[in-house]
Amino acid sequence: MKANKYLIFILGALGGLLYGYDNGVISGALLFIHKDIPLNSTTEGIVVSSMLIGAIVGAGSSGPLADKLGRRRLVMLIAIVFIIGALILAASTNLALLIIGRLIIGLAVGGSMSTVPVYLSEMAPTEYRGSLGSLNQLMITIGILAAYLVNYAFADIEGWRWMLGLAVVPSVILLVGIYFMPESPRWLLENRNEEAARQVMKITYDDSEIDKELKEMKEINAISESTWTVIKSPWLGRILIVGCIFAIFQQFIGINAVIFYSSSIFAKAGLGEAASILGSVGIGTINVLVTIVAIFVVDKIDRKKLLVGGNIGMIASLLIMAILIWTIGIASSAWIIIVCLSLFIVFFGISWGPVLWVMLPELFPMRARGAATGISALVLNIGTLIVSLFFPILSDALSTEWVFLIFAFIGVLAMIFVIKFLPETRGRSLEEIEYELRERTGARTE
């Protein structure tokens, strides 16, 4: 691929950075919000989970919008929504405004989760699709780390408004940057604009590959089914179920319990407020570094092998952490918790973190890719909502180690699911994957 065109993918993936920032920033901001706006454990859970309720709506609506408006224009709209939500949060003076701001941010987060991976996948040449698709996850981890660093920087002045409001900066960069980016060539071809699709492909593809790729795209488009006909068809229904289960397993393994409540977990272990936030910075740094490694291996190692290997590592980390907390006690095991959470992040960041966002768009056909990815993202957000809402409740009711054991058991189920139900997609064009899945499920391809 032409090296100077990576800017397209970096700017396209900025939506992932905003998703990560708004996921990560709340863990530090919660330590100080309650000093200005009274919060108890219930209202704290509502503030955290309200973003996820918005994300469910955003993910569910953005899929059809991405297919109708185009990937690029929808990302521009998402950036505007991010800006509005961040400004409301920064200006919040009561619980209601906090919840409204988080709901609006959630709309943008849900839209970003379903639209950005599709845009990156459809723009990328086959041999680089895994690496470039992983840019979305890398940006998510950079956003989380940026949130932790901002939290630490403003901890001394208890500046939670700055923590929440600074999301405006990358939102404006995304809005301006995506304005100058091209539309997905597959969306252009789907909307009968072959010449524009060819011009875009000249930017990201080698010239020798363009005719072959366009031929495959047109053959798939020749299957005369509308978006909703494809979505309602039995063959896609089976694939959509696989995609949704894949998405919800990523959350039920417990990653966002770590992201949302990392500062609170460290505080419970006996660290001070600033030290708890600094511990989260370390977690975020590891997340970024291991995702960079994933970018270089995701197109060299089969996707399923990465997922299974990551599962084994995450399960081991959770089990060790649970046993040590059980035997030593959470107040006496702060550094053990940091080490175990770090290992958990390493194994997640090399596997389920990037691979989910690479594979989801790969599983679905062109005519329904935006809508089907949106539905999967909606289900993922429901899973995130359940985890974030019930983790502190279960942690108090059952103790933290039992919650980690539950996550480990779910990790075993996730590994079985990957082995039995997920197809391998590495090294194959999106059109080749669609042909195979149609044949495996008995759908016509003529």
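Note: Cβ is positioned from N, Cα and C throughout, glycine not excepted.
Quick caveat, the model's predicted, so the values are computed rather than measured.
Every protein chain shown contributes to the tally, and the Cβ of D22 (mutagenesis position) ends up with 27 other Cβ atoms within 10 Å. D22 (mutagenesis position) falls within a helical segment according to DSSP. The annotation that Swiss-Prot gives for the mutagenesis experiment D22 to N reads: Affects symport activity. May function as an uniporter.
According to DSSP, R102 (mutagenesis position) is assigned to a helical segment. While the structure shown retains the original residue, Swiss-Prot records the mutagenesis experiment R102 to A with this note: Loss of transport activity.
Per Swiss-Prot, mutagenesis I105 to S is noted as: Affects symport activity. May function as an uniporter. Long-range Cβ proximity for I105 (mutagenesis position), meaning a same-chain Cβ under 8 A and a gap of 6 or more residues, is found for D22, M51, G54, V81, F82, G85, A86, L89, A167.
Long-range Cβ contacts of E122 (mutagenesis position) within its own chain (separation 6+, distance under 8 Å): R71, S184, P185, R186, W187, P361, R369, L430. Quoting Swiss-Prot on the mutagenesis of E122 to A: Loss of transport activity.
Spatially close to Q137 (mutagenesis position) yet at least six residues away along the chain are G16, T291, A294, G349, G353, P354, W357, judged by Cβ distances under 8 angstroms. Record note (Swiss-Prot), mutagenesis Q137 to A: Loss of transport activity. The unchanged residue is displayed.
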For R102 (mutagenesis position), write down the residues of its own chain that are at least 6 apart in sequence and whose Cβ falls under 8 Å from its Cβ; none is a fine answer.
V47, V48, S50, M51, G54, G85, L89
Tell me whether Q137 (mutagenesis position) sits in a helix, a strand or coil according to DSSP.
helix
